[in-house]
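Taking it in order: structure first as structure tokens, then the write-up.
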Amino acid sequence: MDQPAPAPEPMLLDAQPPAAVACDKKQQEGEAPYAEGNDAVTGHIISTTIGGKNGEPKRTISYMAERVVGTGSFGIVFQAKCLETGETVAIKKVLQDRRYKNRELQLMRAMDHPNVISLKHCFFSTTSRDELFLNLVMEYVPETLYRVLKHYSNANHRMPLIYVKLYMYQLFRGLAYIHTVPGVCHRDVKPQNVLVDPLTHQVKLCDFGSAKTLVPGEPNISYICSRYYRAPELIFGATEYTTSIDIWSAGCVLAELLLGQPLFPGESAVDQLVEIIKVLGTPTREEIRCMNPNYTEFRFPQIKAHPWHKVFHKRMPPEAIDLASRLLQYSPSLRCTALDACAHPFFDELREPNARLPNGRPFPPLFNFKHELANSSQELISRLIPEHVRRQATHNFFNTGS
């Protein structure tokens with residue numbers, strides 16, 4: 001089983017959260033209010049106050065906790081219904097140390113992208129034991145990539161390639177956004193943290209409990225990320241890693257969707273490295289230096305790389321194999337970026353003018369890029385946004401008189 005990632009490094013809390021200050025996406029600097037109806041479990045009603053800033057009226061909003069949908073060392077996630085609107089939401093309830101800011105909350109407030117889970121608002125609650133909990137109210141997405149893959153595996157089927165392309169493309173798009181705009185490294189990319197809407201097939205990256213803004217030269221903990229998806233530099237104990245650890249994890253997810261099972265199913269940290277070496281071969285001294293300079297004198301058994309085309313079944317498209325090989329490189333700097341992955345020929349089918357879901361419905365939005373393209377070359381942008389989409393955008397621009 002995957003090992004749980006440790007609690008992220010704390011952030012100092014500037015002050016205790018006052019009871020009457022609202023916390024929604026428009027109030028970036030506000031603290032969260034407190035809620036009535038504590039110890040929330042299934043069937044309980046939680047009421048809190050939102051608004052009250054920038055001329056907005058305060059209003060009470062109540063949630064009925066319906067069922068627990070996730071548990072972990074962090075706390076619980078439960079599905080809830082807003083009694084005022086009938087909207088279904090997900091509420092992540094985490095124990096809050098009063099001395100520190102919650103990093104997940106700070107990061108989620110800064111993010112806004114179609115392929116990243118969105119924060120609606122948040123509030124604090126307390127228990128009879130005077131424990132303080134932070135409740136993050138998020139949009140509800142019913143499925144995870146893990147459960148979707150399990151559905152196919154249980155039926156002894158492989159996931160259809162069109163869905164592999166659709167889900168992975170959107171995952172890379174979400175990663176491209178968090179890596180470039182807020183500059184965040186997720187640090188726990190895995191199928192369980194990729195949400196899927198079964199009707200629209202829109203994908204959203206979730207669970208930013210391990211995420212962090214990486215600062216060059218500033219050390220980070222290496223014991224991060226669930227084991228099967230852990231980049232080799234983390235296994236080597238590197239502390240000055242980059243967002244390329246997410247790219248490795250995404251490569252592992254791609255391989256898992258193609259194979260129907262994890263590519264590197266290590267039973268321990270050391271065994272994880274053995275599983276990687278069995279496929280990629282023994283890393284060279286230069287590759288080891290790129291991962292962690294302290295290990296260059298360490299002697300590894302010499303094992304030849306297993307050819308990628310033999311890792312996957314014979315009918316696997318060469319574009320899929322090529323993309324996996326570009327993601328799963330020992331040297332972090334040699335892994336392609338998330339945007340480069342989006343532009344890879346493996347995803348060309350998604351860019352065809354008449355491409356649709358197998359049921360005939362349109363794809364979810366795939367080309368509504370945000371600020372992540374700001375520093376991209378014109379050549380990359382032209383590969384990312386197909387001509388028919390650019391033509392339509394130009395047509396709409398002139399027709400609206402903008």
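Every residue, even glycine, has its Cβ placed from backbone N, Cα and C.
The domain 'Protein kinase' feature in Swiss-Prot is assigned to 63-347. In this model, the domain 'Protein kinase' (63-347) carries an average pLDDT of 94.
Swiss-Prot lists V69, G70, T71, G72, S73, F74, G75, I76, V77, K92 with the feature ATP binding site. Contacts of V77 (ATP binding site) defined by a Cβ separation under 8 A and a same-chain sequence distance of 6+ are given as V68, V69, G70, T71, A90, I91, K92, K93, in order along the sequence. Secondary structure from DSSP puts V77 (ATP binding site) in a beta strand.
Swiss-Prot lists D188 with the feature active site, proton acceptor, giving sequence analysis as the kind of evidence.
Under its mutagenesis annotations, Swiss-Prot gives T284 to I the following note: Gain-of-function mutant. Long-range neighbours of T284 (mutagenesis position) (same chain, six or more residues apart, CB within less than 8 Å of its CB): Y330. DSSP assigns T284 (mutagenesis position) to coil in the three-state reduction, outside any helix or strand.
Taking a C-beta cut-off of under 8 angstroms and a sequence separation of 6 or more, E286 (mutagenesis position) has the following same-chain neighbours: S331. Swiss-Prot lists E286 to K among its mutagenesis entries, and the accompanying note reads: Gain-of-function mutant.
Counting in whole angstrom, G75 (ATP binding site) lies 16 from D188 (active site, proton acceptor) by their C-alpha atoms. Distance between Cα atoms for S73 (ATP binding site) and D188 (active site, proton acceptor): 14 Å, as a whole number. The ATP-binding residues named in the record, V69, G70, T71, G72, S73, F74, G75, I76, V77, K92, extend over a maximum Cα to Cα distance of 14 Å.
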